[in-house]
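> Sharing a structure, written as C-alpha cells. Questions coming.
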Amino acid sequence: MSFQQTNNNATNNINSLEELAAQELIAAQFEGNLDGFFCTFYVQSKPQLLDLESECYCMDDFDCGCDRIKREEELRKLIFLTSDVYGYNFEEWKGLVWKFVQNYCPEHRYGSTFGNGLLIVSPRFFMDHLDWFQQWKLVSSNDECRAFLRKRTQLLMSGDVESNPGPVQSRPVYACDNDPRAIRLEKALQRRDEKISTLIKKLRQEIKNNRIYTQGFFDDLKGAKGEVGQLNGNLTRICDFLENSLPTLTAQIQTTVLTTTDKYVNLKEDLLKVAILLVLVRLLMVWKKYRAALIVIILFVMHFYGFDKQILDIVLDLKDKILQTTTQAGTETLEEVVYHPWFDTCGKLIFAVLAFFAIKKIPGKQDWDNYISRLDRIPKAIEGSKKIVDYCSEYFNLSVDEVKKVVLGKELKGTQGLYDEIHVWAKEIRHYLDLDERNKITLDTETAAKVEDLYKRGLKYSEEKIPDRDIARFITTMLFPAKSLYEQVLLSPVKGGGPKMRPITVWLTGESGIGKTQMIYPLCIDILREMGIVKPDAYKHQAYARQVETEYWDGYNGQKIVIYDDAFQLKDDKTKPNPEIFEVIRTCNTFPQHLHMAALQDKNMYSQAEVLLYTTNQFQVQLESITFPDAFYNRMKTHAYRVQIKQEKSIWVRNARGEEYNALDVTKLNKDEAIDLSVYEFQKMRFDDESATKWIDDGEPISYDEFARTICKAWKEEKEKTFHQLQWLEAYASRTVAQGGSETSEYYDVWDETYFSNLLSQGFMAGKSLIEMEAEFASDAETFNAYIEYKKNIPKETKWSKWMTILDEQISALSTKIRELKNKAYKFISEHPYLTALGFIGVMISAFAMYSFFERTLTDDTITSEVGSSGDNKTQKISKRVVEVGGSGDVKTTKPAKTAVEVGSSGDSKTMKNKITKVEVGSSGDSKTQKQRNTKVEVGKELEKEAETQGCSDPAAHALVLDVLQKNTYCLYYERMVKGEMKRYRLATATFLRGWVCMMPYHFIETLYARKVAPSTNIYFSQPNCDDVIVVPVSHFIAPNAERVELTTACTRIHYKDETPRDCVLVNLHRRMCHPHRDILKHFVKKSDQGNLRGVFQGTLATFHQSANELCRAYQWLQAIRPLDQEITIYHEDTDMFDYESESYTQRDCYEYNAPTQTGNCGSIVGLYNKRMERKLIGMHIPGNVSECHGYACPLTQEAIMDGLNRLEKLDPVNNITVQCCFEPPSDIKDTMSGETPEGKFCAIGKSNIKVGQAVKTTLLKSCIYGMLSKPITKPAHLTRTRLPNGEIVDPLMKGLKKCGVDTAVLDAEIVESAALDVKQVVLTQYNSMLDVNKYRRFLTYEEATQGTGDDDFMKGIARQTSPGYRYFQMPRKLPGKQDWMGSGEQYDFTSQRAQELRRDVEELIDNCAKGIIKDVVFVDTLKDERRPIEKVDAGKTRVFSAGPQHFVVAFRKYFLPFAAYLMNNRIDNEIAVGTNVYSTDWERIAKRLKKHGNKVIAGDFGNFDGSLVAQFFGQSCGKSFYPWFKTFNDVNTEDGKRNLMICIGLWTHIVHSVHSYGDNVYMWTHSQPSGNPFTVIINCLYNSMIMRIVWILLARKLAPEMQSMKKFRENVSMISYGDDNCLNISDRVVEWFNQITISEQMKEIKHEYTDEGKTGDMVKFPSLSEIHFLKKRFVFSHQLQRTVAPLQKDVIYEMLNWTRNTIDPNEILMMNINTAFREIVYHGKSEYQKLRSGIEDLAMKGILPQQPQILTFKAYLWDATMLADEVYDF
C-alpha cells in the first residue's frame, strides 16, 4: 500500500489539526524528509518562540472572521500534498503556506511575514510538544525503533482494516530473494551484530561491577572524587557510542564510499559518451561528403545511450513547469528564476553553445586573428565588437523578455524599478501630508486629482506580487494615510463646486390623460443621445425623478436630466411656501447648487443637472412666497410648450370642471408603435404680462421631432457657452504669457521660523524661565509682535503630524533597503567577475557565428572561403574590389593610385604593413607603433562615490534631436538703434521643415509689428559657431504699409480643420536664397498617431542658450507631457510696453508639460522619448507660465503641415513651388559625423567615405629661354601647405576657400527686382536677326547634351580630357578624364557599360530634381595649377577651382545650354561678351558700344568676386531671366511643365547652394557659385549687369533722385561684361556722380570690392577708351586693318615665353607659345614685332632653342588676322 493511500484512508480518523500535524511529522521523519517538512514547524530562534507564546493564530484561538471550515479543508490538502510529494523544497512549501494565509486570513498581524519559519499550528501546541520533538529526534536515530514506529504509525493511520485490507500480492517474489547464499550472508551479519552487542553488554556489566573508587589520602580530596566519577561516566558513554553511534557512523561511511564510487563510475561513462558525441560532431564538421551518414550514426548513438529519452523527459518536465498555474508557489519560483542574476549568464552560455554548432568548428587562433583583423578595418576592431555586442545583447534581451512572458504568463516589471517607483509614491504621500499641501485639496482640482491618484496607485502596488516582505509591509503602512487623504478629497467641495451650466428648463403643460409623462422618456433618450450617451438603458439611470415633498435628494448621483412630474401641485403660501418654487430659483442658475442628502457619505454632493423637465396641467402658478415673481418666470418661460393632440388623432371629452378638451383617441394610435409620438404637437407659449392668462401662443405648433431637435440644439448652445465662460474664468485666473521674463525681488524676514526656537532653547539651557524670556521679548514691541505670531504658528500634534513622523521613518528605511539591494548586487557582480566574462565570451562567439553564417551565405559554395588571405590558390576568394580603411599592403586589396590612410605614420608611401598597426595610449616613438612599455595612468585620489552609467530611454529620439534637428534649428535675432547705439535682441527659435520653408510662432510676427520694427530691419538666423548665416529683412514677413499685421505671399499660417488659425506660421525663404535644409516632416506625428498620445510622456525641447556672446545648444528636459484638449489664452508680456492689436490671443488644443521655460524658447520643437512611437516630433513650444513652471506647445501633425504647405504654394504658384523641395545629404556621406568647414559662413554636412586628394606638384616648368628675353613677373602658385618668406605657414586651400564664406549684403528686394527686370529685357531681346530662336527654345536630348548639337558653335560637346568629378575619379579608369564614360575617339560612346552607368546617374539626378530632392552633387575644391604674379604667390594666394561631377554637367547642359547659346549668339548687344572672338570684328563692336555715350569710360575688376556674390541675385536671375524664357516652350499649368520647372529649379539650386568636398569633409556654401559649373561665366555676367544697376539706383537716390529709374540708366550708360570684368561708357550728364570713384565707394557699402582693371588702386573718375584694359587687352585702332583691335599686354606676351608644361615634349609647347607671341605682338606695331623677332632669332642661332621657329613677315601676320586664317583665332 502506498503511503499516499494510507494518508487518504486516515483522513476521517484524525480529530484535530494538531493530531494531523503530529502524524504528518512522524510520517515525514520516517520518509527522511525532516528537512522538507519538520523545519517548517520549527521556529528559527528561541526568542521568537517566547514572543509567540502569548499569541494565537486564527487557526487556533484567534478568530479573524474567516471561513474556518474551508480553511481547515485547504490546510489538510496542503499537508497531504506536502507529505506525498517529498521532492518539494522548503521554498515551494513556504509559497503554498503563504497562499493559504493570503486567501483565508489576510488581515492577521503575522500574515505579511508568514512562511519565514513561523508556525503553521499554534505556538501553545508547539510548546506543549517541544520535549516530545526532542525525544523523537533521539529515537529516530535508532534503526530498530524507526522500523517499529514506521509500522505502528502506518497501522494507526490506516484506519479500519476491513475497509483498508492493505497491499495485495500481485506478482511472485524474484528468484534473487530466495538465494541461500544471500540468506547465509544475512545470518552471518546478524550473528556478527549479536556478538558485538553481547560484547558491549558485557563491557557495561564489567564497568558497573568494577567501579573505580578513591583510596588512601585521596579520600579527603573532593576534586579527585569528581574526576574518578567523571571517568566512570566517560566509560559509559564510550559503550553508548560503540553500541549506538558507531554502527550508524559505519553504515554512513560505507554508504558514502559506495555512492562516491558509483558517481565516479557514472562520470566515467558520461565522459565517454560525451567524448564519442564530440568526435562524431567534429567529423560531421570536417567530412562534408559523409554528413548524412554521420547524422544517422549520431542519432543511433544518442538512442543507444538513452539521450533521446532524457531530452524528451527534460522537454516534458519543462513544459509541465511552464504550464503549471494552479499553485502560486510554482509561479513565484519561476519569477525568481527569471530575475535571478545567473539567468542572463546561463542564457548567454547556452547561446554560445548554439553558436558553436552553427560555426561547425572550434575557432582557432588564426580564425580569431583574421576575425579581429577584419573588424579592425570597419573601422576598428573595438568599434565593430562594440556594435556587434550591442546588437546581440539587444536581441538576447528581447528573447529574455519573450521567455518571461511565456514562462510567467505576464509581463513583469523589474523589482528594482518597482521599488524605486514605490519610493517615489511614498514621498508624494509624505509631501501632501504637510498642512499647506493638505489645505490645497479643498481649493485646487489638480491637487485633488493627484491625491486621489495616490490612493489608487497604492491599491495597485498592494496587488503586486512582491517577494520582499519589508516592502510589502511598507506598502500596507503607507496605504492608511493615502486612504485618509483620499477620504478628504471625497469630502472636498472642489469635487463639485464652482460655476455650473445653467440647465435647459422645459415646461410642458397639457390636460390630464393626454400622455405627457409617457412622452417624457423618448425626449430624455433624444437629449441623452445628443449628449453622447448612447447606451440603451441610459435613460434609466441618467434621468432623476425629483419629488419635492421629499426633502432629500436621495439616489441622486450626478444625473444629467431631472424630471419634475406634475409639478407645482402644492399651493404656495407665505406661511407655508411651496419648496418647488424656490427650488426653481436655485436650480435654474449657474451658481453651484449644494444638494441636501440624508446619508452622511453622500454629503458634499452638487447638482450636475443640465436639463430640467417640468410637466403641469396649466401655466397659471400661484406665487406668494417669493418677493420677485419674475425670477420664476424668467427661468421657466424660455422653453414653455403646451402639449396637445393633433386634431385627427383626438376626441373631444369633458373634464370634471365641465370644460371640453381634446383627449387622445387610443383607437387612432399606430398599433406598431408602443409609444406613438406622431400624435403630439407642441405649441410654443410666450409669457405676456398684459394678457389675462399671462401666456399667449407663439407661432405655429410643431411636431415631436422638431420639438426634440429644438431642445437638443438649445442644450448644445448652452453647453458651448458655459464651456467658453469656464475657459475664460480659468484663463483670467491664471494668465499665460508669451514666454516673457519677469523681474523678481527677494524679501528676507528677520524673524524666521527658527529664530525664536533657537532663543528659547538657548534660554532653557542657560536656566532661564519662560516668563523671564517673554519679558525680554516684550521690551521691544516689534519683537513681541513677532513672538506672538510665532506662538500662533507653533504646530500642534495631530494625527497628520504623527503620520508624517512615521512616514519619514518608513521612507528612510525604504531608501536604506534600496541602497542595500544595489550594494548587494554590485558586490555579487564584483566578487564574481567571471560571470560577466563568460557572458561576454558567449556574445563574442555568437557574433563570430553570425559572421560565419553570412560569410557562408554570401560567398560561392564552389570556392572555399578563408577568413584571412593565405595565398593558397585553392582557397582564394573570387576577385572583387575591396575598399580598405587603411593600407594593408596586400596586393589584392591595395587601391590603385591612391595614398592610403594609416592609423600611425609608417613613412612608407605605399603604406605596406607586415603587421597589424596597433594604436598606442601613449607615444613610444616607434614607427611601427609597437609599445615598448605599458603606459600607466595614475589617479591621485580614489573616488568616494561610484559613478553609474545611465542608458538613453529612446536612442532614436536622442539621435533625431542631436543629429537632425540641430542642423535645421536656428536662433533668431534682430537689431535696432537705441539711444544712438545699435543693440541686438534675441527673438526666439525657428525650425526649417524642409528646403527653404521654416516654421515659427505667429506671435513673433505680431511682436515685430507691435514693436514697429522697420521693414528694412534684418532678422538674423544663427547657430553655434555660425553667426548670422541667414539674413532676412522684416519686409519678407510683413507686408509694408499695412494698417494691421498682414503676411506677405511668402508666409501663411497653419489652420485647424475648421479653418481656425494656429499660433504657427510657415515662411518660404527661397526668394532670399538661403541654403536648403533636410526634410524633417517625416519625423512629425500623423493624425493616426495622436490616438496613442494618451497619458503622460517625457521628452525634450530643442532650443538655445545664450552665455555672454556665445550661443550654444540646449536641450530642455520636459516632464509629464500630456494633451490639453481646451483653449488657452496667451497674454503678451506685461513688460513689453508696445501696442498690440489685442492684449492676448487664443490657442486651441495644445500639449502641456512641466518645465522651467524662459524667454527665447518659443518656436522650439518638442520631441517625445518613447520607443513605441515611430515618429517623435509632436509640436512647437509657444508660451510658458513662469510662476507654475508650465509650458505649452502648439500641436502639429504631418497632415496639418502639408495643408499649410499647399496653402503657401497656392498663394504664389511660381515662387512658392519650391515648398516641396528639400536637401538630402549625398548617399556616401556620414551626416551624423561632424565635418570641418573652412573659416566663414559655411554649413557642415558630414564626413565622406571618399577622401579627396590634392595635387602637390605643379606641371609648370621653366622654358629653356627662361629670363632671357624678359624678367619673369610670374611663378607657379603654391599647391600645398607652405612657409612664406615672412615665416608664416599658410594653407592656400583654406585661405582661398575663406574668401567664399565672407559676409554679404542684404539688399532691398524692390531694388533688386527693378534691376533684374531691366536685365531681363536686355538679355532676352533678339539682336541677331539671322538667328532662329526656336532652335534654342527647347531642352537637349541626352546625346546632344553630351556630344553637342553639331549645328551651333556654342553647343559643342563636353571636353572629355578633364576630371570626371566627385565619386567618379575614385573608380578604376583606363583612360584619362571622362573618356571611360564618353569615349575617346571622334564619336562619343553611349553603349558601353560605363556609358550606361553614366546615363542612369543622369536620369536619377533628374528624377530627384523633379521630386524636389537636392542630392548627390558634390563639387571638389582643388587648387588651380597656374602662374600668378610673384607678389601674390609670395603672399600665399592661390586660386581655388571647384570641379563638378560629370553627371551633373550633362544634366545641366541638357536644360540650360540652349539658353546660354542664345545669349552668346546675341553677345555684346545684350551686355554679355561671352563668346567674343577678340581677333574678329567683335572687338570693334565692343569698342563702338563703349563710345555710344561719349568718350568717358571706366573699366573695373572685382576683388573676391566669387565670395561676395549675393545669393539673393541668383534667385532673381533665374526667376526674371530664365523663367520667362522657360515659359515660351513650357506650360507650367500642366504636369510636364511643372516637372520641368522643378528639374530646372533643382539643377539651379545645385549651383547657387553647392555642396563641396575637401579631404573627407563635406559642407555647403551659403552663397557664391562653384567655378567649375557649366554656367559660371554666364551667371557672373548677369550678376555684373544687375549689380551695376543697383549701384546706379543707390547713388541716384542720394545724389540725383530724378535719375534712379532704369530708363535713365539705359539712356546714360552702356556696358559690357565678361565674368567679373566690366567696362562702362558713361554720358557727361551723370559722370560727375556716377564714375569710377563713386561706384567703388558705393560698392563698399553693399560689401563688394570694386577697383580699376589692374587692381592698382590708382583710380580716376573717367579714363578714356585707349587707357583701359578689358580681358587684359587694350582698345587700339589699327590703320592697317581699319578697325579696333585687341593687343595683349606686352609683359604678358613675353612672360608666356618663360614657361612651358611638363608633358612628353615640353619644347613643343614652347614653340607653340613663340608662334602665339608673334601673332599677338603685331598688334603693337612693326617696331615691337622686329624687337621680338631679333631676340628669338638670336636665341635660335645660339642653339638655345630646340629648333628653328617658323616666323612670318609682319604683313603676313596682319593678313592672317584679317582673314582669321590661323587656328589661334578660332574661338
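Cβ from N, Cα, C; glycine included.
What you see is the original sequence, not a version with the noted changes.
Experimental mutagenesis at this site is recorded by Swiss-Prot as Pro106 to Ala, annotated: Reduced host AGO2 binding, loss of AGO2 inhibition and loss of RNA silencing inhibition. Among the mutagenesis entries in Swiss-Prot is Phe114 to Ala, Asp, Gly, Asn, Pro or Arg, noted as: Reduced host AGO2 binding, loss of AGO2 inhibition and loss of RNA silencing inhibition. Loss of replication efficiency. Record note (Swiss-Prot) on the mutagenesis of Arg146 to Ala: Attenuated infection. Loss of inhibition of host stress granules formation. Annotated ATP binding site per Swiss-Prot: Gly510, Glu511, Ser512, Gly513, Ile514, Gly515, Lys516, Thr517, in sequence order, evidence recorded as sequence analysis. The domain 'Peptidase C3' annotation in Swiss-Prot covers 954-1201. Among the features that Swiss-Prot reports, active site, for picornain 3C-like protease activity is placed at His1003, Cys1162 (among others).
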> Using the recorded ATP site (Gly510, Glu511, Ser512, Gly513, Ile514, Gly515, Lys516, Thr517) as reference, state which further residues of the same chain have their Cβ within 8 Å of the centre of those residues' Cβ atoms, listed in sequence order.
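Checked against the 8 Å cutoff, the neighbours are Asn617, Val643, Leu664.
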> Once the DSSP letters are reduced so that anything not helix or strand counts as coil, what is Cys1162 (active site, for picornain 3C-like protease activity)?
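Reduced to three states, the DSSP call for Cys1162 (active site, for picornain 3C-like protease activity) is coil.
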> Kindly state the mean pLDDT of the domain 'Peptidase C3' (954-1201) in the predicted structure.
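On average, pLDDT over the domain 'Peptidase C3' (954-1201) sits at 82.
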> Name the residue among the recorded positions Ile514, Cys1162 whose Cβ has the smallest number of other Cβ atoms within 10 Å.
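Each of the recorded positions Ile514, Cys1162 was scored by Cβ atoms within 10 Å; lowest is Ile514.
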> Looking only at Cβ atoms, how many others are within 10 Å of the one on Thr517 (ATP binding site)?
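I get 12 for this one.
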> Rounded to the nearest Å, what's the C-alpha distance separating Gly510 (ATP binding site) and His1003 (active site, for picornain 3C-like protease activity)? Just drop the number here, would you?
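The separation of the Cα atoms works out to 58 Å.
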> Pick out which of the binding-site residues Gly510, Gly513, Gly515 has the most other Cβ atoms within 10 Å of its own Cβ.
Gly510
> So if I measure Cβ to Cβ from Ser512 (ATP binding site) and keep only same-chain residues at least 6 apart in sequence, which ones fall under 8 Å?
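Non-local contacts for Ser512 (ATP binding site): Asn617, Asn655.
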> Same chain only, sequence gap of 6 or more: which residues have a CB within under 8 Å of the CB of Glu511 (ATP binding site)?
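Spatial neighbours, sequence-distant, of Glu511 (ATP binding site): Asn617, Asn655, Tyr661, Asn662, Ala663.
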> How big is the gap, in Å, between the Cα of His1003 (active site, for picornain 3C-like protease activity) and that of Cys1162 (active site, for picornain 3C-like protease activity), rounded to a whole number?
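That comes out at 9 Å between the alpha carbons.
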> Whole-number Å distance between the CA of Cys1162 (active site, for picornain 3C-like protease activity) and the CA of Lys516 (ATP binding site)?
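Cys1162 (active site, for picornain 3C-like protease activity) and Lys516 (ATP binding site) have their Cα atoms 59 Å apart.
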> Return the residues near Lys516 (ATP binding site) by Cβ distance under 8 Å, restricted to its own chain and a separation of at least 6 in sequence.
Leu508, Gly510, Thr615, Val643
> Using DSSP and collapsing to three states, where does Gly513 (ATP binding site) fall: helix, strand or coil?
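Looking at the DSSP assignment, Gly513 (ATP binding site) belongs to neither helix nor strand, so coil.
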> According to DSSP, does His1003 (active site, for picornain 3C-like protease activity) fall in a helix, a strand, or coil?
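It is helical.
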> Is it possible to get the count of other C-beta atoms within 10 angstroms of the C-beta of His1003 (active site, for picornain 3C-like protease activity)?
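The answer is 24.
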